[in-house]
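Taken from Swiss-Prot, the feature GTP binding site covers Met25, Gly26, Gly124, Thr125, Gly126, Glu155, Asn185, Ser208, Asn209. Among the mutagenesis experiments that Swiss-Prot reports, Arg85 to Ala is described with the note: Loss of GTPase, no polymerization. Among the mutagenesis results in Swiss-Prot, Glu238 to Ala has the note: Loss of GTPase, forms polymers twice as efficiently. The residue drawn here is the original one. Among the mutagenesis entries in Swiss-Prot is Glu332 to Ala, noted as: About 40% GTPase, decreased polymer formation. Quoted from Swiss-Prot, the note on mutagenesis experiment Arg333 to Ala is: No change in GTPase, no change in filament polymerization.
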Amino acid sequence: MAGNFSEIESQGNISLKFGFLGLGMGGCAIAAECANKETQIKNNKYPYRAILVNTNSQDFNKIEIKNTGNVRKIQLEGYEQGAARNPQVGEEAFVKHETKIFEAVKQEFEDRDFIWITCGLGGGTGTGALLKAIEMLYEHDYNFGLLLTLPRDAEALKVLENATSRIRSIAMNQEAFGSIVLIDNAKLYRKFEEENPSALANEYTSYSNKYIADALHEINLVTSSFTPFSDTHFDASEFAQVINTPGVLSLAKLELKSNQLDTENPLGYLTQLGNALEKGVLYDTEREELESAKKSALSIVTSPLRAGRLYNFSFLNQMENFLKERTPYVDERPIAPYVNKHTTKKEEDIVKFYSVVAGLPLPKRVSDIIDEITRIKEEREQANSKKSNAVLNKLFAFDDSVQEEKPKKKKLNFGAEPEVEVADDSQPAKKKLSF
């Protein structure tokens, strides 16, 4: 989804005014990148606003901010050294400064249509502050959702446990707020590795933050930037309803050339579209998960040259049947064909599909993380037990019960004894000499 959509940015209008409340190092970096998104909209070059909340004072220095006027930093004083991956410290820091944070929310997000709480699950500050931030916005009746990154399996056990602990708490209360957008770091890391095999490891963070920001920004542009081809439309108000739907939200995108869309033989492109839905942009879904969705929408964008030929009754009917098959129980599932009047010559043969599916259950990736935690614990226990047994066996095999033997008393030796003649009974014994 992220990537080449400059022609949208150059002429596009955003559907909703987003505010981003970034928590912790990861959450602040994502929120700042979202606030860095630019448009050519007059008097609204930077359409999003962000509040960055963190403990570690050094983390702010790592974040690039293009326009300081739409980003506010809040340093949680007294916790400048960070939370050391301890969520309890992060929660404590947020509570101590909650009044200051809420004042910033009221000032910065007063005109926002929707607020995203952004957080990298697994650390201390963001993970710890997350539940308190949810409570704060919920109690003051804000429309908000969550933008959360899931850790890779390569992360330490504590990180994985911190993440799943917070997901469990969120799942218990998810009906109280809007959509949850999950970002699978394992998926994005693989994509980064494939696209940039010679890149430095520290470039991934910048790549992933931009990828996330681009994905959300692009779908927010699609719903307000193009000319509807028919009466069926997926407008800003409908988009707002979708992201206010409790549960997990999935975004998907597919680009095809117009000659790949044969309405008389639709199996090929419908299969590709189905795969795109399941792959998603930010995390993978399974078909069974999609079938439990509450809302879905499919937007299609192409050039004026191709729109007149492609958007016939047969094609749109195929799209309706496709989305009905994939999301059979949703409340709404609009199909919205659009014409991009500003398509470049290079892209006039391209057809783009954008899907939004809301109200989904937690994905299999969360289950995979739990399985990884279980595996690590079991292997650690086995390794510790094996090492302990080896030491004990060696210890018990060692005989340290040898009794001390009393040293034998040394015999005195004064040299050879003088020969003594046996006295004859008939003669007196010879007197010994005495010196």
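Keep in mind that glycine also has a Cβ here, set from the backbone N, Cα and C atoms.
Don't look for the substitutions in this one, it keeps the originals.
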Candidate nearest Asn209 (GTP binding site) in space, where candidates are the mutagenesis positions Arg85, Glu238, Glu332, Arg333 and distance is Cα-Cα: Arg85
Mutagenesis positions: Arg85, Arg333 - member with fewest neighbouring CB atoms within 10 Å: Arg85
Candidates Arg85, Glu238, Glu332, Arg333 (mutagenesis positions) with Cα within 10 Å of Gly124 (GTP binding site): Arg85
Nearest-integer angstrom distance between the alpha carbons (Cα) of Asn185 (GTP binding site) and Glu238 (mutagenesis position): 29
Cα-Cα distance linking Gly126 (GTP binding site) and Glu332 (mutagenesis position), given in Å to the nearest integer: 34
Residues that sit under 8 angstroms from Gly126 (GTP binding site) by C-beta distance, when 6+ apart in the chain: Leu23, Gly24, Met25, Gly26, Gly27, Gly90, Cys119, Gly120
Nonlocal neighbours by CB distance (under 8 Å) for Glu238 (mutagenesis position), same chain, sequence gap 6 or more: Thr223, Ala297, Glu332, Pro334
Three-state secondary structure, Arg85 (mutagenesis position) (per DSSP): coil
Three-class DSSP secondary structure - Gly126 (GTP binding site): helix
Span of the GTP site, taken as the largest CA to CA distance across Met25, Gly26, Gly124, Thr125, Gly126, Glu155, Asn185, Ser208, Asn209 (Å, rounded to a whole number): 20
Arg333 (mutagenesis position) to Arg85 (mutagenesis position) - Cα separation in whole Å: 41
